[in-house]
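Over in Swiss-Prot, the protein carries these features:
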MUTAGEN   G89 to D  In coq8-2; impairs growth on ethanol and/or glycerol as a carbon source, but retains steady-state levels of COQ8
MUTAGEN   G130 to D  In coq8-5; impairs growth on ethanol and/or glycerol as a carbon source, but retains steady-state levels of COQ8. Impairs coenzyme Q6 biosynthesis
MUTAGEN   Q137 to E  Abolishes coenzyme Q biosynthesis
DOMAIN    188-501  domain 'Protein kinase'
MUTAGEN   A197 to G or S  Abolishes coenzyme Q biosynthesis. Able to autophosphorylate in cis
MUTAGEN   A197 to V  In coq8-3; impairs growth on ethanol and/or glycerol as a carbon source, but retains steady-state levels of COQ8. Impairs coenzyme Q6 biosynthesis
MUTAGEN   S198 to A  Decreased coenzyme Q biosynthesis
BINDING   S198, K216, M303, T304, R305, M306, N351, D365  ATP binding site
MUTAGEN   K216 to R  Abolishes coenzyme Q biosynthesis
MUTAGEN   K216 to A  Impairs coenzyme Q biosynthesis
MUTAGEN   D229 to N  In coq8-6; impairs growth on ethanol and/or glycerol as a carbon source, but retains steady-state levels of COQ8
MUTAGEN   E269 to Q  Abolishes coenzyme Q biosynthesis
ACT_SITE  D346  active site, proton acceptor
MUTAGEN   D365 to N  Abolishes coenzyme Q biosynthesis. Enhanced autophosphorylation in cis
MUTAGEN   G475 to N  In coq8-8; impairs growth on ethanol and/or glycerol as a carbon source, but retains steady-state levels of COQ8
Amino acid sequence: MVTNMVKLRNLRRLYCSSRLLRTIQNGRISSVSSISLSKKYTTKSAKEGEENVERKHEEEKKDTLKSSSVPTSRISRLFHYGSLAAGVGMNAAAKGISEVAKGNSPTWKSLILSDSNIDRITNKFSKMRGVALKIGQLLSFQDEKVLPKELYEILSRVQNSANHMPQRQLEKVMAKELGANWKTKFSKFDKIPMAAASIGQVHAAELPSGQRVVVKIQYPGVKESIDSDLNSLLMLLTASSLLPKGLFLDKTIANARTELKWECDYNREARALQKFEALLKDDPAFEVPHVFPEYTTDNIITMTRMEGTEIMKLPKASQETKNFISENIMRLCLEEIATFKYMQTDPNWANFLYNGRTKKIELLDFGASRPFAEDFILKYRKLLTYATLRDRKGAYEMSVQLGYLTGLESQSMKDAHVDSVLTLGEPFRGDVDKSFDFKDQTVSDRIRGNIGLMLNERLCPPPEETYSLHRKFSGIFLLCARMGASVHCAKLFKEIFAYKV
């Protein structure tokens, strides 16, 4: 009897939740949209046979990229979120009734994240672009053991699955931004984008001067619907109860709101590009695209076309090359924090290209670039320095000063946090003449072992700077591990980051 009552209560919850989610369609709950992340503008070919290669790429793009209009108004986006919520809720309710009729006791998460619902969510996010895709990208850098595996599958699938604008919508955007005669400003402009991402798509083009460029075009309506889209997404994620409380979803959403608005400001991104171009102009390992201001607006950025290949798609790269790439990206990450106090925080590996001809790493997508306050940088450098020294007392005190801990946590929570901090410092510890082998590292696994306890017992969200900073660090660590790289982390840390404590 008790079991049946529990089953009926669960089904009632499913039914009520699906009705709650449908209220979005009636405008009773506000919604939100937007973001940017770029799925890189790269070319593999050399100049010889350029026309044939590019024609071949056009055909490949037609096969791999889907076209669909971007919902531009707040009402239309609200409707799409509402229909998604209703569809997921009703599908879950129907499946729940079917399972109970068979004598099974399905869990809430298994009903929400059924195969059909995973497909439904992925397809809708790809059509919506904007916030839906960006939140997916942000959360996808959480460890897969933190999130339900079905949700992690959705997030992984949506990372690079945006549809692109149909031709008519594209031409309307270009005419609005560059004028009715916009086509005369280019000697070439590929109609099919090289890539389509969360807030925009990228087209190969050529200026009348012969300069090869890429044109990054923001989807219409994405910027204006950030707040409403985020509100809708927050409601969906909260109603589904899919995320652990320790993720502090409201803080994650607030951070995403800020970053999305940054990334939708293409003039801001253009300034970030120019800043990094100046910072790295004499760096032998890096190259940054040059911005063409006369072809750049609030919603379009035109920049030089990088000729490298995504680092994870390098054909038969030697281990020496992989070590070179990994070590220099790690160096840049440390310099961004300690020296520049200004970081490109997007961890997407497709932001890094390697040019075999110039032997340089080409950097892309600066929409998520941000400054860090001097006080935060000072304390964070001290924290990691204590970690490399295995100084538990110093690491704990600095964690409280930074706001990671309140001091009121259980001893097990304090110990788990300090253990994780000291583990994070491990690659940067030891002999400066020795490299750290990421291929056999267990740092991620050991930090992962504390995640469950920390999610359950965390009393406060981490400082807002941490969301983007640790996302970048996590992405770089994973990159080095995927490359199987050996990196002189201790040497880099001592030269760039260490603070005398």
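Any Cβ shown, glycine's included, is placed from N, Cα and C.
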Cβ atoms near S198 (mutagenesis position) (within 10 Å, other residues, all chains): 33
Where D365 (mutagenesis position) sits in the secondary structure, as DSSP reduces it to three classes: coil
Position of peak Cβ density within 10 Å, selected from the binding-site residues M303, M306: M303
Site with most surrounding Cβ atoms, counting all protein chains shown within 10 Å, from the recorded positions K216, R305: K216
Winner by Cβ contact number (other Cβ atoms within 10 Å) across the binding-site residues T304, N351: N351
G89 (mutagenesis position): tally of other CB atoms within 10 A of its CB: 25
T304 (ATP binding site): secondary structure state under DSSP, collapsed to three categories: strand
Neighbouring recorded positions, C-alpha within 10 angstroms of E269 (mutagenesis position) - of A197, D229, T304, D346, D365: D365
Shortest C-alpha distance to G475 (mutagenesis position) - which of the recorded positions M303, T304, M306, D346, N351: D346
For G475 (mutagenesis position): DSSP state (helix, strand, coil): helix
Distance from M306 (ATP binding site) back to S198 (mutagenesis position), taken between C-alpha atoms, in Å: 21
Conformational class of K216 (mutagenesis position) under the three-state DSSP mapping: strand
Around the Cβ of D365 (mutagenesis position), the count of other Cβ atoms that are within 10 Å: 26
Among S198, K216, M303, T304, R305, M306, N351, D365, the record's ATP binders - longest CA distance, Å: 21
D365 (mutagenesis position) as reference: those recorded positions from A197, M303, D346, N351 with C-alpha within 10 Å of it: D346, N351
